[in-house]
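Taken verbatim from Swiss-Prot:
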type: VARIANT; residues: Phe10 to Leu; note: In strain: Tai18
type: DOMAIN; residues: 132-234; note: domain 'Ig-like C2-type 2'
type: VARIANT; residues: Lys175 to Gln; note: In strain: Tai18
type: DOMAIN; residues: 252-340; note: domain 'Ig-like C2-type 3'
type: DOMAIN; residues: 346-432; note: domain 'Ig-like C2-type 4'
type: DOMAIN; residues: 461-567; note: domain 'Fibronectin type-III 1'
type: VARIANT; residues: Leu806 to Met; note: In strain: Tai18
Amino acid sequence: MTLLTSSLLFFSLLTSRLEAIPVLEKSPAHPAHSAHPAHPSHPSPGVRILRAPESLVAPLGDEVVLECETSLQPERFEWSHRSSRSSGAGFKYLRTGTAKANVSQEAAISRLKVLVRQDTLGEYRCVGWFGPLVVTSTIARLELASTSLLGGQESESPLQWRVSAGNSVLWPCGKQVKSNPSASWSYYRNGVEIKPEFIGTNGNIFLSNVSSESSGSYSCQATNPASGERIQLTGSLQLQVTPEQRSQSKSPHLLNGQPNSQEITIREGSSLLLLCPGVGSPPPTVVWSSPDVVGAVKNKRSKVIGHALEISNTRVQDAGTYICFQDNGVRPVLEHYIKVHVEQPPQIVRPPWADLTNEGDRLKLECEATGVPTPEIYWLLNGHSSLDDTEAELSNNFLILHSVLKRHAGYVQCFARNRLGEHSAGTLLQVNPKQIQEPRESGGTHRPKPNQGSKQKQMYPPTPPNVTRLSDESVMLRWMVPRNDGLPIVIFKVQYRMVGKRKNWQTTNDNIPYGKPKWNSELGKSFTASVTDLKPQHTYRFRILAVYSNNDNKESNTSAKFYLQPGAALDPMPVPELLEIEEYSETAVVLHWSLASDADEHLITGYYAYYRPSSSAGEYFKATIEGAHARSFKIAPLETATMYEFKLQSFSAVSASEFSALKQGRTQRPKTSTTEEPTLQMGDRDTTTPSHNETFNMSPMLTGTIGGGAVLILLLISTCLCVCRRRSSRSRGNNPNKPRMAELRDDFVPLGNCSPTKQRQRTRHIHITLNPLAQQQQQALEEKNDTDQDAPYYQRPSSYDYDPGLRRMSSSSLRRSQRTLERAGGSNGSNNGNNNNLNQSAEAGPVENPGKPGRVLMKRPRLSSRSENLSSGSLNSVGV
């Protein structure tokens, strides 16, 4: 059995998401609104008929071969036949290996050998099967070669013509011959074959500027080129040419047997030869004109040769009436009319186009064609006539499906035909099936089973993947999850296997996340993934495994067989050009691109967009853009104020293009608030509270200044605390034997008038609360001090343990304290000139006279040792 090397495209037509692929050519513009576009210079990719079978004419008993070639190797070829003897009958598939038909296949070429018989005459079609997809060729006619005479084999009397020299003679010797195919002609004079002056005279002997040497007996013979049958016409012409001097003057006129007018039918593109009959004496001159065709004579394709007008590469616009005027100065002038018909084979200028259609929707497809005669339009749905479909209606050039059903999914072809041939174009019709809910039990009372709670949500599988070739070793898969209310999907896994015996499914390592639980279209949510490390020239199947939130999984249906062709066997796809990356928002950008030629749209099914942050060297994110007409696409969500790099490639059902050049773009920065906060008017002061965005968007220099100032303030505070602590530690420990209360009293001395101006006097007090546990000991110390009140106070010399520097420091502190007290005492006249307050008793402290106003307390330096005993009491609080 032949290996099914290319069951491609092979898309699951009921659920896959694809674009239309034409069989022959497709209009580059959208069919619904475009003017008649020019046809592309090369055929479109995908499934198409490269070479359709050609019509043949053959004699009975001959064997002919019909050939059909497709762009890709199908799973199988079939041929259908409609006999010419059964009018109105449909096509029937031929059984191969029979006596009258033998089918052979070699790769993507199929050959049908037919023995020409009466029952094998008729129309033939080639049908290629690509999985569920059926592509049908145009019709080839097999006709029987034949040659006959319209008037029978009756003998005609020879014509006798006598003309003066210098005239041109036209004899239509083969006007009664009917031949299929057109006969080839041979001309004879006096039994000797002569070469015609013009090619394409089609059974007309034309002699220009005759002389006496042209006299003789003329005859002609028709030969059927297919069968080789020859017909010797019985009629002949006896021509006698007389010298011009002997002829009398005579106006232009027609000879016996020459037609009064002519009607010629010619195929577009052929050469047309118009001959003007008539003679006169003297020989007339000929002038050509046409009331219907502007510039019919004076153009580059027309040439006047004597009495003949030759038009090369005939066009439809050349059809009309041509008049040749013959004038030799003798009235009347002879006018000869020739009616020209130019026929044109059918050509579809607006092919059908179908998008993904929901089951049950109404679909209207248009197919417009040109041709002369006006072509007839008919439709095939997966190889079956639309006339047999109850949902189909034909209206002028439209096919209307009132309700699209699943059986309509596949290839829809439009055919235009006239007697010159056929032309076809098609589109892929994809049907999105309705979601079928599980039927609920009806009738009776539903009793819940034990351990049965509320109805669980279903697991809706993804659609079968659509496969596109990326390279010789990789493909791109596209699938979607239809809208549903079932269990949410967490991730996808891709599985594939090579077609063949004992080939197991392989699972890729990548986990494809479902993303945000929202639908990105009315139909559902689309996904893409690539599969690498494949082998070219092998056939694969793919499927998608969905993992749900309940940790269960469900598989999609498998894709149709996909044959991975090497890139050398495919035509290159047009590469899109990225024009601009538009900053759409803080989380989105819009890509804008173009094609080198809009005529390339018919080659494209859609586009793949790849993007990643410019600072990243990881894999690209992918987005699929459906439709060949797209020129922009929004990509979201993205990071705010982030630079990304983008690239594009176009794809069809068979392959993908090269990547476009990389282009960078970024998302927008966060927008600052333009709303002012309410202000409180206080005179001319501006007390407007800055908004959050204004504070957040503070300039870096200002932020650095504020931060540096805060650090300096903290350093200053820390330094002051350290200095104060060191001074406090130095001042404690002057007298180790002095009680704590007495020490505090000695530390504060009265200064009568510290300030020279006494505008405001305040009484200040130091309130000391002692520990109750040390109250008795403190009272004993106070009584002891009271007994020593009358004794003179002597300053004890300072004693230091080991450091003489401490002694010098204490002496300096004492001298500074003395100078301070002297200045304070000098300002008070009641001190009797004694500024040395060191002789005061300890009882003169502020604790003894707390109510006396106008007193200022200053701390006195202690000269005792730094070690002090605080076990006698603890200081709880100090009040000023």
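Numbers here mean position along the shown chain, with the first residue as 1.
For all residues, glycine too, the Cβ spot is worked out from N, Cα and C.
Annotation: stretch 346-432 has the most Cβ pairs under 8 Å to the domain 'Fibronectin type-III 1' (461-567), among 132-234, 252-340, 346-432. For the domain 'Ig-like C2-type 2' (132-234), the number of residues in each DSSP class (helix H, G, I; strand E, B; coil) is 3 helix, 49 strand, 51 coil. Residue counts for the domain 'Ig-like C2-type 4' (346-432) under DSSP, split into helix (H, G, I), strand (E, B) and coil, are 6 helix, 52 strand, 29 coil. Averaged over the domain 'Ig-like C2-type 4' (346-432), the predicted model has a pLDDT of 91. Non-local neighbourhood of Lys175 (variant position): Gly203, each in the same chain, at least six residues away, with C-beta under 8 Å from its C-beta. Counting residues per DSSP class in helix, strand and coil order gives 1 helix, 52 strand, 54 coil for the domain 'Fibronectin type-III 1' (461-567).
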